[in-house]
Every structure is written in structure tokens, then in C-alpha cells.
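Asks: Mind looking over this structure? Questions follow.
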Amino acid sequence: MDSKESLAPPGRDEVPSSLLGRGRGSVMDLYKTLRGGATVKVSASSPSVAAASQADSKQQRILLDFSKGSASNAQQQQQQQQQQQQQQQQQPQPDLSKAVSLSMGLYMGETETKVMGNDLGYPQQGQLGLSSGETDFRLLEESIANLNRSTSRPENPKSSTPAAGCATPTEKEFPQTHSDPSSEQQNRKSQPGTNGGSVKLYTTDQSTFDILQDLEFSAGSPGKETNESPWRSDLLIDENLLSPLAGEDDPFLLEGDVNEDCKPLILPDTKPKIQDTGDTILSSPSSVALPQVKTEKDDFIELCTPGVIKQEKLGPVYCQASFSGTNIIGNKMSAISVHGVSTSGGQMYHYDMNTASLSQQQDQKPVFNVIPPIPVGSENWNRCQGSGEDNLTSLGAMNFAGRSVFSNGYSSPGMRPDVSSPPSSSSTATGPPPKLCLVCSDEASGCHYGVLTCGSCKVFFKRAVEGQHNYLCAGRNDCIIDKIRRKNCPACRYRKCLQAGMNLEARKTKKKIKGIQQATAGVSQDTSENANKTIVPAALPQLTPTLVSLLEVIEPEVLYAGYDSSVPDSAWRIMTTLNMLGGRQVIAAVKWAKAIPGFRNLHLDDQMTLLQYSWMFLMAFALGWRSYRQASGNLLCFAPDLIINEQRMTLPCMYDQCKHMLFISTELQRLQVSYEEYLCMKTLLLLSSVPKEGLKSQELFDEIRMTYIKELGKAIVKREGNSSQNWQRFYQLTKLLDSMHDVVENLLSYCFQTFLDKSMSIEFPEMLAEIITNQIPKYSNGNIKKLLFHQK
């Protein structure tokens, strides 16, 4: 029997072979055959059995596995075998090598066979090889019968087609089974990808594949179902897939719009899709969506991969959340809300689905697509960054009504403990920034003593002023005062309080002014003629810090001499102790001078020269002040543990020097010099002697000196008030400053003598010895110019 006659029974329409393949033989449409499609006409150029036997060496054998795709009971199997034996005895044996080869999905025209379905990820069954002598199919029938005995009938019967690449049973191997043609045709029309026509390959009594209608297969994925069924009803969608020469275009590339969303393949065990309205699309087992791959006009292919963003190098593109065709700004009911992604500006966004049913799925990923640069892209990007019109909100600020709850259970991203608000919006949300303390930069609690300060600096300033503490900085009077280090150096903190303008009398003055205003208001109500008159205080205290206030802060503390009074006194031991004490006092004087406002602006050489010329002035005047304050000018208080009384003054070489020093304390006692006056006079003594050739910064020096002369006048006015005795007192104080030159000259002459006379064996500290060594030549040459207030 000819192969054409076996494949094309009488009374059936034939389909031209040009629809299936061109040029190189034909391939049987396995998909249509299983669905009852059109008959296939095999051309005469098909390879013969001999050709198939010659290609046996290049092909591998295949094991046909129907155990997971079909099942029947033992009784039906026996009936099938009996019917097959009867048909073989009654009818002559046809040459079905070509038909069987084609029905198994093998292209016998080429040695390289192509098994359909491997590109889609389905399990490959292998390749079929036919030997030249295997024209009898009894072994095949026995293997199929044995496999059918071991299989069981699965539940939920549904019609499906075998996977491409698996061999299909022939007419001799299965009995004929009758079915309803109308229902069968209706089922074919309802399935996507089928022929859907009324043309059948065989008649009812000659149909080879009607047995498939009685077989029940699972419609699920082979890898996901328990039975691992390889039969799929919707594997081959396009009929051109069976022919490699059907068209020039790649059958796997489908047309799609640029802005169309690319949906991933959703299997039965994966999460559902989301519609534009936020509803869940439930995928049925019979309609399993295949992965779609779209082609565009650009030179790249956009693949749909869940949770993966494809980035291109050819142009500026950006990632946009997929909203199923809706605009990211125009449609407020978008499917994805963005919040929780950290950016470089400190803002945080998170990605959540706008569906209440998906809020419980923590691992749900949004679908993204790569959008090529379009004219609207820059506008959307600017809107996402917060620019644009006021009625448009950014992604981070979107709060849709359809989103009932976020994936983490918080109703808004602001309630998340791990989400911090942007720094730029903190000030606008909480109002103006808090006011800071002008001393330590802490948060200010109010205006205290005329300055906006915190409570800690307020208490510190009050205690420092009322306690009359003489703080001394251990550094260079430039310590950093902030919230953390404000307690390290009280001297620098007190100085900064004065620089900020804190004044203890500001609070009292404020109360006085308030009381005066209340009294004025009461008097104005009683007498109408005084209603237009206002009472103004005579002089308001200056709230800005004065130089005298700064001088109070930087005043050095009193040093101890470490003299042992239990040991009998001697002139040598007292003078040696005084020299050691003088060396430490010189060091403190250097620190004090550098802290004087304006002194460090001078040239460094000028600073050293002024200190070398004035060190004895500073020590003698400070000694007179301590003696005046502690002993009323009758004793010399060098240190709290070293006081020169009348008995010690009688020691050899002590009386003449003590007499000059007592003169200073006596004058201070007579004039009743105040502390502010003393500070200004001490600063002027630092600036009382200069070289004859002048200083390198002479103009600045004269300006600084004149400034402190005016400060001395202010201190006098503060002490005496507005009286005619101010100029007289100024004359007396400046006269005392001029007399200091004579006292210091006598003290220096004795100091130089003891320093040069090695027989006296009086020790000098290193720093003091260096100063004396540098100063002796200048005094001997007369290279010193005295700055006097009055002429002799």
C-alpha cells in the first residue's frame, strides 16, 4: 500500500504541502494531527526506508515514554491488542516507515533532526533512530503495551496534545474509538492555536488518534504537577513553527508596542498578575500564558524578566514603574507606589503593590520596563525629582486611596521606624530652626543677662561674677567652647560670655526700666499735665562686652612659691625662691599678654620686645596690688605661702629692695585704686617701654595703647561718676605709672648685679636667665625709650 493512500483516506480534503514546507520535503503537522486538523500530503521526494536506514548511524535511539501521559486499565489494553492482531491479519502490511517517522515529529529529509519544544523549556525526549531492518513494529507495540500496564489513570481529565518530539501512536497500535464530532469540533475552536476547521484527517472508523480523547492528561506544567505529564495542549501556537522554511521572520518574535507592558510567564504556583484597576487575574490550568518576547525598531530586544531591569548603553534611559499603560502622574490610581529606596540626597522610597490581596506577599516584585528616551521622559523625570507644577506630587509623596496598607503593615512611610524624613523637609515641618546659645551653641532657653544663651551658661556666668573667681586658662586662651567642651576651661567660657555681651546688671536694669514705666503710667493717669512726659534712666549699662571685662577674664591666678617656713630664713634662700617664683610668673605673664585683645595683632618681634622690657613692671605692680588687697600695703605678699614681713625685711640686702616695692602698694592704698583701674594700668605698663628705633608695627602699637588709655578713663568715670574729680584722678593714676619706671629701674639694677655676681650663688630659672641676658646690653647701651604721661 502506498504511503499517500494510508495517510489520505477517501472523502477527505487535502492541504497543500506548500503550507507546511517548501523545497526540502514536508513535515507532518503533529499539532493539527492531534487536534483533528487537515490531512498531510507527503511528496514523492520523501526519503525512503533505505534512506532512513542509512541515516541510522547518525541518529540516536529514543525511548518512548507514555507512562506519565496516558493510562488505561488492563482490560482495555487486552482488547486493544486483540483488535490490532485482527487488523494485521485481515489487511496487508503497508509500508508505514515514512508515515511513522513523520508522525513522530522527525524531519527525515535531513540528518540533523529538530525536536520541537526544546526552546520553550520542555523536557527533550531524545531522537529516534530506525534501523534498516526494522519495518516490523511489534517491538514498539509490546513496549507501549508494557508501559500502559504500569500507568494509572490521573484525575481531572482534560484533553491535551503530546509534547513535540515524542513519537505518536499509529493506526495499528491503538483501536478505533468513536466520539461526538460536533463536540470535538467545538473544543478545537475554543482552544487557541488550533485549526478550528471541520476537515478531519481520518474518518470515524479509521481515525488513528481518537484514542487520545479517552486518555486523560494533566494540563499543568510537567515540572510542577505530581504526575509529571509531558503532554501539553498549547505548545505549538503558530502553524509555521513546524516548518523551518515557512517564513523569514523569527517565529519567536511577536509584535508589540514600545510602551506596552511586558508580562512575565506566570505558572500555577507563582503569584497572580495585576490589572490596571488593581484586581488579581486568576490563571486557569487550561490557559497557561507563554512568555512573550517583543521586538522593537531599536537595535535591541526587550526581554521580560520579573524583578530585572534591562539597562542599555546606547542612550539615556531610565527605569519607570509599570502601570499597565496608565501615566505615572496623570492617573492617581497607579498600580505601584514607590517609597523606601535610598537616594544620594537622603530620601528613601519603597516599592509596594497597590492591591490589598498582595499586601500579605512580602516577596512580590514590581514589574519594570525600560523606557527609551521620549519627549515626555524629561518631564516625568523632573516631576519625580520634585520640580514642576505645584499640583503634581513626586513619587515619594504619593498616597493612593486604593492602597489600604503597605507591605510592612504601616499605613504610611512616615510611620516606618527605618524610614527617615529628608533633611530638607525637617525645618519646614517643625517650623523655624531652634535658636542657639551664643556661648556654647547649645539650644538657647531664653535671653539671659542681655544675651540669648542656654540655662547652663546663664548659671555659670552668674556664679562666675558673684563668686569673683579668677579663672586661668591652661592653654592659650583660645579653647573651643561648645556643648561638649564648655566645662573644660571656665576661663575661656567666661571670656566668651563677656564677648557675647552678658552683663549681670542687665537683668536689674530691665526690672528698673519696667518699674519706672509702670510708675510713669500710674502718674500719667493721675495728672494729665505730666501725661506726655516720660522718665528715662540717666545712663543705661552697656550690654556689649568691654575691654575691661575681657581683662578680668584673662587675669592670671595667684601662684604659690612653695617656700618652707619651718626652715630658718636666709637672704639667699628667700632670693632663690623669689627667682623661681618669678620665672613661673613670667610664663603666666606671657600667656596673659597673648590673650590681651589686640596684642597678638602686633608683629611677633614686637611682642617679644615688649615682654622683655616690661616683665619687671608687671611683676612689681602685681606684687603691689596683692599687698594692697591683702595686707593694706604694709607687707609684701609675693605668694600666699611667702609673705615678707618686717622681720624678713631686716635680712641683708633685702630692705632696700623691699622699700621700693612697698612704695607701689602704699600708693595704691592711698589712691584706693579699683580693680578695673588696676587692670587698665597693668596693661598700659606692658606698653610703657619701646626701643628707641621704634617697633615694626608702631602705628598699631600706638592705636592699641591709646585704646587702653581711654579704657582707664572709662574705669575712672565708672568709679567716680560724673564729677569734676575725674581728670584729677586720671592725673594721679598716670603719675603713678610714670613713677613705676624709677622703681623698676632700681629693681633691675639689683637683679642684674645678682645675676652677674657668681659669688652670691643665687639661682635663676632658665627662661628668666635668658631674658636678663638679652636685656642687659640694651639697658647698658641706653636703647630703651620710656613712654611717660608727664614730663619731669
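Glycine residues also receive a Cβ, built from the backbone N, Cα and C atoms like all the rest.
Original residues fill every noted site, and no substitution is shown.
Annotation comment: Swiss-Prot describes 539-773 as domain 'NR LBD'. A mutagenesis experiment is reported in Swiss-Prot for this position, Met1 to Thr, and the note states: Abolishes expression of A-type isoforms. For the mutagenesis experiment Met28 to Thr, the note given by Swiss-Prot reads: Abolishes expression of B-type isoforms. 1-B. In Swiss-Prot, a mutagenesis experiment is listed as Lys435 to Ala, annotated with the note Abolishes glucocorticoid-mediated degradation and enhances transcription trans-activation. Experimental mutagenesis is annotated in Swiss-Prot for Arg493 to Ala, with the remark: Abolishes transactivation activity. Arg493 to Lys appears in Swiss-Prot as a published mutagenesis result, with the remark: Does not change transactivation activity. Per Swiss-Prot, mutagenesis Arg493 to Cys is noted as: Abolishes transcriptional activity. Does not impair ligand binding.
Distances, neighbours, how buried they are, the whole picture for these features please.
Replies: The 10 Å shell around the Cβ of Lys435 (mutagenesis position) contains 14 further Cβ atoms across the protein chains shown. Annotation note: Lys435 (mutagenesis position) sits in a coil segment as assigned by DSSP.
Here the Cβ of Arg493 (mutagenesis position) has 24 other Cβ atoms within 10 Å, regardless of which shown protein chain they belong to.
In the three-state DSSP scheme, Arg493 (mutagenesis position) is classed as helix.
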Asks: Determine, to the nearest whole angstrom, how far the Cα atom of Lys435 (mutagenesis position) is from the Cα atom of Arg493 (mutagenesis position).
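Replies: Cα of Lys435 (mutagenesis position) to Cα of Arg493 (mutagenesis position) measures 19 Å after rounding.
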